[in-house]
Amino acid sequence: MKTAQEFRAGQVANINGAPWVIQKAEFNKSGRNAAVVKMKLKNLLTGAGTETVFKADDKLEPIILDRKEVTYSYFADPLYVFMDSEFNQYEIEKDDLEGVLTFIEDGMTDICEAVFYNDKVISVELPTTIVRQIAYTEPAVRGDTSGKVMKTARLNNGAELQVSAFCEIGDSIEIDTRTGEYKSRVKA
């Protein structure tokens, strides 16, 4: 058991029998009151978020989640199937892939990380950057080049994002999966 003040952002704690990831932890000690830790939490099973305040010396149980490298295999409605290097298959529901679905596409070779809790996959994490191909975008407007000019592009899997004006259909682009934003064009 660890005290609440020992937890940092990114760590996982067992709170009321469920795994909660700490997204933000702020320690506060005022003059007369006891020290407290204000935490922003996200439930790893339901995806629900909350903010709560713990006394600095409240005891919480840390959880260490298992992780395994996997690759996307196929979609069997409503399950996405991932496979590890030993050909074990892991099924995960569409709802548990919030934020990741935008970048999943058939034939992708990116190495992902499956996160396990009690021997069950609860989420999949993509690498921080991935490369995807532009399926469609409007041509750039000549002369409209003051500042950082962006336009909408559609990827092969149907996802849309803002890219630089010089990007064209068929270009490969690098995307930051944490923010979902375009980073750069990849040289062929």
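From the backbone N, Cα and C atoms, a Cβ is placed for every residue, glycine too.
Copied from Swiss-Prot, the annotated features are:
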MUTAGEN   Lys29 to Ala  Slightly decreased binding to EarP
MUTAGEN   Arg32 to Ala  Abolished arginine rhamnosylation
MUTAGEN   Thr52 to Val  Slightly decreased binding to EarP
MUTAGEN   Lys55 to Ala  Strongly decreased binding to EarP
Lowest local Cβ density among Lys29, Arg32, Lys55, which the record lists as mutagenesis positions, within 10 Å: Arg32
Residues satisfying Cβ distance under 8 Å from Thr52 (mutagenesis position), sequence separation of at least 6: Lys38, Met39, Leu41
Lys55 (mutagenesis position) and Lys29 (mutagenesis position), distance between Cα atoms, whole Å: 10
In three-state DSSP terms, the structure that Lys55 (mutagenesis position) belongs to: strand
Local backbone state of Arg32 (mutagenesis position), from DSSP in three classes: coil
